[in-house]
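Undergrad: Quick one: the structure is below, and I'll ask about it shortly.
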Amino acid sequence: MAVPPTYADLGKSARDVFTKGYGFGLIKLDLKTKSENGLEFTSSGSANTETTKVTGSLETKYRWTEYGLTFTEKWNTDNTLGTEITVEDQLARGLKLTFDSSFSPNTGKKNAKIKTGYKREHINLGCDMDFDIAGPSIRGALVLGYEGWLAGYQMNFETAKSRVTQSNFAVGYKTDEFQLHTNVNDGTEFGGSIYQKVNKKLETAVNLAWTAGNSNTRFGIAAKYQIDPDACFSAKVNNSSLIGLGYTQTLKPGIKLTLSALLDGKNVNAGGHKLGLGLEFQA
């Protein structure tokens, strides 16, 4: 293991098996294009089949690789505008600096963040400062890795309250085909996940979570099967008897169709199930 993942990416492989390939209750359209000069456009729109609410977003990104710079502009249907400037591997190898700002003309709300990340062999360190009107908050994270073993700590300090408001700890083990992840959030929320790549076509995952003082344990299993290079099938179920099914088909290069359904196993004949449709275009 050269560089360990960020704290947010610990256990990501298992989460991807549970989340990717599903879009319950949504009709979604994604479009990604890239011009000859390297300018990337990403637009996304979705409609909620229950509330009929329509949301959308637009993002443009330009990479100035010669200087390690990335410029990103964002807009969404809540009329929030965002700007992000990133410089990587310029001031020091493995160091990434990001300035992220957003502004909502409707409400006048402004937000700014400075994000820093440093990664080298066996270590991944991050520190973000959020400049909020109520007072800046600082979020720090550290992940150490050695021979597949991972240990991470994440904290959030609010200057207005002069105290740590979040303290999370995680331990895991990672190989190319197997991943184990456990975490404790604020000493009250406990979770764990296992990811197993059975073979080139089949991936499986298990997750478990519970809260101190609550006897309700949340448990789920999921699997993803690559039928052929252009099609894959996903399925998951949890201890609430909710069954998720997903099918993704590449219709032609750059066009991908996703169909998904969420079924209530306790009330199969009662209705209330959710369906999802997604189309992704990439050029």
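Just so it is clear, glycine is given a Cβ too, placed from its N, Cα and C backbone atoms.
Every position carries its original residue.
When I checked Swiss-Prot for this same protein, it listed these features:
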type	residues	note
MUTAGEN	K12 to R	PRKN-dependent polybiquitination is decreased, whereas PRKN-dependent monoubiquitination, mitochondrial calcium uptake and apoptosis are unaffected; when associated with R-20; R-53 and 109-R-R-110
BINDING	K12, K20	ATP binding site
MUTAGEN	K20 to R	PRKN-dependent polybiquitination is decreased, whereas PRKN-dependent monoubiquitination, mitochondrial calcium uptake and apoptosis are unaffected; when associated with R-12; R-53 and 109-R-R-110
MUTAGEN	K53 to R	PRKN-dependent polybiquitination is decreased, whereas PRKN-dependent monoubiquitination, mitochondrial calcium uptake and apoptosis are unaffected; when associated with R-12; R-20 and 109-R-R-110
MUTAGEN	E73 to Q	Abolishes ceramide and phosphatidylcholine binding
MUTAGEN	S193 to E	Conformation remains closed and prevents cytochrome c leakage
MUTAGEN	S193 to A	Conformation remains open and constitutively allows cytochrome c efflux
BINDING	L242, I243, G244, S260, A261, L262, L263, D264	NAD(+) binding site
MUTAGEN	K274 to R	Loss of PRKN-dependent monoubiquitination increases mitochondria calcium uptake, and ultimately increased apoptosis. Consequently, mitochondria are swelled with defective cristae structures. PRKN-dependent polyubiquitination is unaffected
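So where do these features actually land, and what's packed around them?
TA: Residues near K12 (mutagenesis position) in space but far in sequence (CB under 8 A, at least 6 apart, same chain), listed by position: P5.
Mapped onto three states, the DSSP output places K20 (mutagenesis position) in coil.
Of all Cβ atoms in the shown protein chains, 10 besides its own fall within 10 Å of the Cβ of K53 (mutagenesis position).
In the three-state DSSP assignment, the secondary structure recorded for E73 (mutagenesis position) is strand.
DSSP assigns S193 (mutagenesis position) to a strand.
For S193 (mutagenesis position), applying a Cβ distance below 8 Å and a minimum sequence separation of six or more within one chain yields G11, A14, R15, Q179, L180, H181, A205, V206, N207, L208.
Long-range Cβ neighbours of L242 (NAD(+) binding site) (same chain, at least 6 residues apart, Cβ-Cβ under 8 Å): L262, L263, D264, G265.
According to DSSP, K274 (mutagenesis position) is assigned to a strand segment. For K274 (mutagenesis position), applying a Cβ distance below 8 Å and a minimum sequence separation of six or more within one chain yields F24, G25, T49, E50, A261, L262.
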Undergrad: What Cα-Cα separation, expressed in whole Å, is found between I243 (NAD(+) binding site) and K20 (mutagenesis position)?
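TA: With the alpha carbons as reference points, the distance is 15 Å.
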Undergrad: How many neighbouring Cβ atoms, not counting its own, are there within 10 Å of the Cβ of L263 (NAD(+) binding site)?
TA: 18
Undergrad: Quick one: Cα separation, G244 (NAD(+) binding site) versus K53 (mutagenesis position), in Å?
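TA: Computed Cα spacing between G244 (NAD(+) binding site) and K53 (mutagenesis position) is 23 Å.
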Undergrad: State the Cα to Cα distance, in Å, between S260 (NAD(+) binding site) and K20 (mutagenesis position), rounded to an integer.
TA: 11
Undergrad: So around the NAD(+) site, L242, I243, G244, S260, A261, L262, L263, D264 aside, which residues have their CB within 8 A of the centroid of those CB atoms?
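TA: The answer, listed by sequence position, is F24, L245, H273, K274.
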Undergrad: Under a three-state reading of DSSP, tell me whether K12 (mutagenesis position) is helix, strand or coil.
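TA: Its secondary structure by DSSP: helix.
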